[in-house]
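Enquirer: Starting off with a structure, shown below.
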Amino acid sequence: MIEKLRNIAIIAHVDHGKTTLVDKLLQQSGTFDSRAETQERVMDSNDLEKERGITILAKNTAIKWNDYRINIVDTPGHADFGGEVERVMSMVDSVLLVVDAFDGPMPQTRFVTKKAFAYGLKPIVVINKVDRPGARPDWVVDQVFDLFVNLDATDEQLDFPIVYASALNGIAGLDHEDMAEDMTPLYQAIVDHVPAPDVDLDGPFQMQISQLDYNSYVGVIGIGRIKRGKVKPNQQVTIIDSEGKTRNAKVGKVLGHLGLERIETDLAEAGDIVAITGLGELNISDTVCDTQNVEALPALSVDEPTVSMFFCVNTSPFCGKEGKFVTSRQILDRLNKELVHNVALRVEETEDADAFRVSGRGELHLSVLIENMRREGFELAVSRPKVIFREIDGRKQEPYENVTLDVEEQHQGSVMQALGERKGDLKNMNPDGKGRVRLDYVIPSRGLIGFRSEFMTMTSGTGLLYSTFSHYDDVRPGEVGQRQNGVLISNGQGKAVAFALFGLQDRGKLFLGHGAEVYEGQIIGIHSRSNDLTVNCLTGKKLTNMRASGTDEAVVLVPPIRMTLEQALEFIDDDELVEVTPTSIRIRKRHLTENDRRRANRAPKDD
């Protein structure tokens, strides 16, 4: 049985098609009934993942093909979710690197591939989308080889098999000129090149928990790969946590994977990836083992957080109107629940009972958490993301990121100038000969906060930007990436009126239209100059009975700017907050009245 088992992780950059590839592998292996209605993008299970087209949580699926059982674990591509990636690598024996036949390998793939090499895994490279116009598979293979060399791959890892595929059409082949009619070459490559798990079948049971799931019916579900021995329902086991404390428990159900379903099994053997219920409170990296042989496996390491922000109770005048959960206790309970499976997250209580400091791997990591909370009915206010400085050998250090930008040549100058002002160092410049340039930078993380939206405007939406955490290094002196413009602040509470907004359009760009509810201290637009301006957007037109009301010109408003959560977080300054509720995202000053703001500006800065 063990010789027929294969465990493999899939690595791919956002939008290179790994989720579609898994769909097709499932359909063609007969794991899904071909007549059954197949759901698209099966691996991206939560709404946020489907909307953004990114994978956040690592997920498992299993395929049966010609008596072989292939466990496939999907990995998140973003370094922000590096905590997930670490754990996946401890469960598999090889990685499937999916690369777009036009784009080539991207920095996010680099991050995950580096982790895979550190675990000594050998890759299989899948060049996907070979049918797309402009595909250049040979160039991509060279790029992948160069990437592997840069990551210090061993000779064995550099001798990798290549499979060409078009996941959308469900075909693969060993040569991009000569494709088979289905995915068989890819299944064959997995079976031939992935080693069977190197495990001890006869020893006492031992496994490490590398993922957690929660189900209100059975409680916490621990997922991991059995290192040695066998496990069956109702077996007595001992659990060792990361501090070495032990406790006894009884296994409830043992669930294996088939397709996307979890199916109950009576016996699971070493090498297989299973889910176990009934073990009570579990943590990532706990070891579950036989009661007679209590041996802990080495703990899984997870990268430290690099960005933090404050989650505060919503104190605006509209507090409680739109959300169900608004108190500090509810917010803290929700954050503690998130800590159970989100291992790269840290939550600290502050002196202020209504504010919590939440640290994570990056802006994306934290904004995904905020978006999830908002959908669950929470109301909260969040501050601007700040990077976490460290003291190393008496020197203050800050995080740096590798950034890859792909821009049209006409925008190259302005982008390079902007990154120069944000203290970025150009490492590599690579024109593709077709009017686009790829730029590689190393830049302090704080220089990137707020840069994405500016970059999109600069390149008229045609630029691509990817970043991954690189390392900690000495702090560069000076401020980075401060907002140039001031803001327009409402001076009262009520409904915004078109007549008043029309008069404000010359002052800057507005965030809201006619009829929107506003309150004092809410930011309603960007000022065209660098200072903040308190304005009145509530006054209607004075009507007299001297004139017919129809003779005046119609008021025409420019459509307002609608900000997403990420854009709002990038936009705000240190004295501002983003108010997040289930139905709206508003930006406000930390001090709502003008008197309070003046008083705060006079107070000495304690930074």
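Heads up, the Cβ atoms here are built off N, Cα and C, so glycines get one too.
Substituted residues are absent from this model; it holds the original ones throughout.
Swiss-Prot feature annotations, pasted as is:
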type	residues	note
BINDING	ASP15, HIS16, GLY17, LYS18, THR19, THR20, ASN128, LYS129, VAL130, ASP131, SER166, ALA167, LEU168	GTP binding site
DOMAIN	3-198	domain 'tr-type G'
MUTAGEN	ASN128 to Asp	No GTPase activity, does not restore normal ribosomes to a bipA deletion, does not associate with ribosomes, retains its ability to help proteins refold
MUTAGEN	TYR164 to Pro	No change in growth at 20 degrees Celsius
MUTAGEN	TYR472 to Pro	No change in growth at 20 degrees Celsius
MUTAGEN	TYR519 to Pro	No change in growth at 20 degrees Celsius
Enquirer: Name the one residue among ASN128, TYR472, TYR519 whose Cα is closest in three-dimensional space to that of LEU168 (GTP binding site); these are the mutagenesis positions.
Expert: ASN128
Enquirer: Which ones in the same chain are close to SER166 (GTP binding site), with CB under 8 Å and 6+ residues apart in sequence?
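Expert: The answer is ASN128, LYS129, VAL130, ASP131, ALA172, MET179.
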Enquirer: At a 10 A cut-off on CB-CB distances, which of the binding-site residues VAL130, LEU168 has the highest count?
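Expert: It comes out as VAL130.
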Enquirer: Least buried of the mutagenesis positions TYR164, TYR472, going by other Cβ atoms within 10 Å?
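Expert: If we count Cβ atoms within 10 Å for the mutagenesis positions TYR164, TYR472, the smallest count is at TYR472.
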Enquirer: If I take the alpha carbons of GLY17 (GTP binding site) and TYR472 (mutagenesis position), what is the distance between them in whole Å?
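Expert: Distance (Cα to Cα, whole Å): 32 Å.
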Enquirer: Measure from the Cα of TYR519 (mutagenesis position) to the Cα of every one of the recorded positions THR19, TYR164, TYR472, then give the nearest.
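Expert: Nearest candidate: TYR472.
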Enquirer: Would you say which of the recorded positions THR19, ASN128 has the most Cβ atoms within 10 Å of its own Cβ?
Expert: ASN128
Enquirer: Hey, what's the Cβ neighbour count for GLY17 (GTP binding site) at 10 Å?
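Expert: So the Cβ neighbour count for GLY17 (GTP binding site) comes to 23.
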Enquirer: Can you tell me how far the Cα of THR19 (GTP binding site) sits from the Cα of TYR164 (mutagenesis position), in Å?
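Expert: Distance between the two Cα atoms comes out at 16 Å.
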